[in-house]
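Chemist: Following this message is one structure expressed as structure tokens.
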Amino acid sequence: MKFYIDDLPVLFPYPKIYPEQYNYMCDIKKTLDVGGNSILEMPSGTGKTVSLLSLTIAYQMHYPEHRKIIYCSRTMSEIEKALVELENLMDYRTKELGYQEDFRGLGLTSRKNLCLHPEVSKERKGTVVDEKCRRMTNGQAKRKLEEDPEANVELCEYHENLYNIEVEDYLPKGVFSFEKLLKYCEEKTLCPYFIVRRMISLCNIIIYSYHYLLDPKIAERVSNEVSKDSIVIFDEAHNIDNVCIESLSLDLTTDALRRATRGANALDERISEVRKVDSQKLQDEYEKLVQGLHSADILTDQEEPFVETPVLPQDLLTEAIPGNIRRAEHFVSFLKRLIEYLKTRMKVLHVISETPKSFLQHLKQLTFIERKPLRFCSERLSLLVRTLEVTEVEDFTALKDIATFATLISTYEEGFLLIIEPYEIENAAVPNPIMRFTCLDASIAIKPVFERFSSVIITSGTISPLDMYPRMLNFKTVLQKSYAMTLAKKSFLPMIITKGSDQVAISSRFEIRNDPSIVRNYGSMLVEFAKITPDGMVVFFPSYLYMESIVSMWQTMGILDEVWKHKLILVETPDAQETSLALETYRKACSNGRGAILLSVARGKVSEGIDFDHQYGRTVLMIGIPFQYTESRILKARLEFMRENYRIRENDFLSFDAMRHAAQCLGRVLRGKDDYGVMVLADRRFSRKRSQLPKWIAQGLSDADLNLSTDMAISNTKQFLRTMAQPTDPKDQEGVSVWSYEDLIKHQNSRKDQGGFIENENKEGEQDEDEDEDIEMQ
């Protein structure tokens, strides 16, 4: 379908379009025209990705600036999905225009997913793959071979073959999904990872994970060549604040400190060896540092530093590395002193939390280590590892963490906290101390993105309440909007169950969650829904701990035996492989008619990235409100920080956080307008939180369904499922929830008549101002 938004011709790869897709595109165009940031909440399963791509690529191709698009998503499967959508869109554009546009679209993921080297790709741990790859591809190994052809150095042929080709000729033009990229590179014996890395500046659109833009350790290497007028899109961005915080946080355990000591000793031995054989090497390095050169000046283009800079670009120091860590021996003994100090700090019996400033003061009093040399730790370690030509870099990963920790704690003060806990997990009998350097302010990591790029679009299916994000991430928006879902026939039934059939109020509140009457009520609710739900049913709990305790109580009450009669029961566990197996079995049981129930956790893998479309999810049951564990020291510190700096009250944030996760769980069952499902929120506290649900869920929640008992909810569900079982005529949806080209033109004309819009010749103008939608123009 081809239509115009103002003067912009948009090619949409489907013959029909949803009204909300059209409104969404109009708002994205407004954001791009005005420049600035917007937050848009689009209902689940209404083709958000394809709308985003259709509009932004039309915008890119139509206007002469050809602004690059950076599309960030969370998981590997979402990135792959976006690439496939992009491929379809570009095929459609080629067909409609009659020629192939000069266009490149690529996706980037970790080495582990893209490596083709027969030995390295066998490794299961991502960090090991990274280190082995670096060892075979860094410029040092290549130089060594050139100097001494007999040297025992292994190079990666996939990477070496890239030197024979010009960067723009690595790949033909077009869009490459991961599958297509790997296949092409396998045939040509080329390295897919480095192809994408080096072609980023040549791409029209690059699709990758948030970390490549938000985590300074990676962003500096990957995204520094991206132009400032790029359009940045954060898709599935309901958790973006957590990603920002993780990118500047670090945990150290006693085991890591032990390994770091071993690493420092190994470095010492290596320095002694080099002193005997080639002492000039160390002298050269020392002289370079005296001249005030940095790793950026010393490393060649093809080399990556051993320790990536963990701080944001604007916080880097440009002065020379301090004198007391220039000599290799001095630096290693400096690291050893630091590690020994950290070991003594770990010997605690109760939780300690302190600011970076007080930690550095105490460190200076005891070990005479100044703040300045600490800031250069990661850079100095990179240079030393390079000078010593260390090949077994895996031995030094713990040392890398120590250097990163030193650089972070000496660079940042405001919005950071150091917490030392004697027990890594609650109720542990054996002390296993852990030192957490944690970022409390989500805006620090994302600030460079807002400062650097003119348009940033943050979007998701569950991002309500919208005004929380600009406050948490400290930025201004030009547009905030939540879209309702247009339906010819109600295809999802949200309900809030506040009491069991015996009228006892149900809740997962900590004080009463193990009360037998509440557990029994939750159990009988599960049995009743299992009886009437066709095929698949997904149940979410607030935490693994609560799920384990309630399931074992159900077992003793005989509730699970009752459920078995109707459906299989499968459980999500913290182990990724077990969960994958459970999901596979669940899908099999749903497809062959046995039906199944999947018990999972609100912040787990299942709730975040797995879709239960059609028969795989007909009912989703949310047992209890998924609040965070409020006794966590880090959470307490973060809440206090937000209250003092951003005036966000503790309860507001906790409630917002719980509701975005609950909405995320509910959205799993509705993956399109032809899909249907029942959404049950089972906790009496939900009835007060209706306003915090996304607009499209709240619109389907009638006043009568806010305070139901189990038996009333069951009778509503029976009626709803009977209605949905009737064959539907697709014609009923036309013009209401699905628009043909004619409907779209009709809508544009009616808007034009209302808004007195000046018509371009032969072009359909559009001005979309829905009074009823919560829109903010600043």
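Yeah, the Cβs are placed from backbone N, Cα and C, and that goes for glycine too.
Residues annotated as domain 'Helicase ATP-binding' in Swiss-Prot, with sequence analysis given as evidence: 7-285. Under the heading ATP binding site, Swiss-Prot lists MET42, PRO43, SER44, GLY45, THR46, GLY47, LYS48, THR49. Listed in Swiss-Prot as a mutagenesis experiment, LYS48 to Arg or Ala is described as follows: Loss of ATPase and DNA helicase activities but not ssDNA-binding or ATP-binding, impaired removal of pyrimidine dimers. Loss of RNA:DNA helicase. Extremely UV-sensitive. What Swiss-Prot notes for the published mutagenesis of ARG111 to His is this: Intermediate level of UV-sensitivity. CYS115 to Ser appears in Swiss-Prot as a mutagenesis experiment; the accompanying note says: Extremely UV-sensitive. Residues annotated as [4Fe-4S] cluster binding site in Swiss-Prot, with similarity to another entry given as evidence: CYS115, CYS133, CYS156, CYS191. In Swiss-Prot, the entry for mutagenesis GLU236 to Gln states: Loss of 5'-3' helicase activity of TFIIH, transcription still occurs, has no effect on DNA translocase activity. The structure shown retains the original residue. For GLU236 to Lys, Swiss-Prot lists a mutagenesis experiment annotated as follows: In rad3-1; abnormal sensitivity to UV irradiation, defective excision of damaged DNA bases. While the structure shown retains the original residue, Swiss-Prot records the mutagenesis experiment GLY461 to Arg with this note: In rad3-2; abnormal sensitivity to UV irradiation, defective excision of damaged DNA bases.
Each of the listed features needs to be described in terms of its position in the shown structure.
Modeler: Within its own chain, THR49 (ATP binding site) has LYS81, ALA82, GLU85, ASP235 as residues 6 or more apart in sequence whose C-beta sits under 8 angstroms from its own.
Within 10 Å of the C-beta atom of LYS48 (mutagenesis position) sit 22 other C-beta atoms, taking all shown protein chains into account.
Cβ neighbours within 10 Å of ARG111 (mutagenesis position), excluding its own Cβ and spanning all shown chains: 24.
All protein chains shown were included, and the count of other CB atoms within 10 Å of the CB of CYS115 (mutagenesis position) stands at 23.
Counting only same-chain residues at least 6 apart in sequence, those with a Cβ under 8 Å from the Cβ of CYS133 ([4Fe-4S] cluster binding site) are ARG111, CYS115, HIS117, VAL120, CYS156, TYR193. In this structure, CYS133 ([4Fe-4S] cluster binding site) is part of a helix by DSSP.
The DSSP secondary structure for GLU236 (mutagenesis position) is coil.
Listed in sequence order, the residues of the same chain lying 6 or more apart from GLU236 (mutagenesis position) and placing their CB within less than 8 Å of its CB are SER73, ARG74, GLU78, SER460, GLY461.
Summarising the environment of GLY461 (mutagenesis position), the number of other Cβ atoms within 10 Å of its Cβ, over all protein chains shown, is 25.
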Chemist: By Cβ count within 10 Å, point out the most packed of the binding-site residues listed: MET42, CYS156, CYS191.
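Modeler: Ranked by Cβ atoms within 10 Å, first place goes to MET42.
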Chemist: At the level of the C-alpha atoms, what whole-angstrom distance separates THR46 (ATP binding site) and CYS191 ([4Fe-4S] cluster binding site)?
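Modeler: Rounded to a whole number, the Cα-Cα distance is 36 Å.
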Chemist: By a simple count, how many Cβ atoms lie within 10 Å of the Cβ of GLY45 (ATP binding site), its own Cβ left out?
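Modeler: Its Cβ has 23 other Cβ atoms within 10 Å.
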Chemist: Taking the binding-site residues one at a time (PRO43, GLY47), which has its Cβ surrounded by the most other Cβ atoms within 10 Å?
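Modeler: Per the Cβ count within 10 Å, the most buried is PRO43.
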Chemist: Just the number: how many Å between the Cα atoms of GLY47 (ATP binding site) and CYS191 ([4Fe-4S] cluster binding site)?
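Modeler: Taking the Cα atoms only, GLY47 (ATP binding site) lies 33 Å from CYS191 ([4Fe-4S] cluster binding site).
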Chemist: List every residue in the same chain as SER44 (ATP binding site), at least 6 positions away in sequence, whose Cβ is under 8 Å from its Cβ.
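Modeler: Listed in sequence order: GLY461, THR462, GLY667, ARG668, LEU670, ARG671, TRP696.
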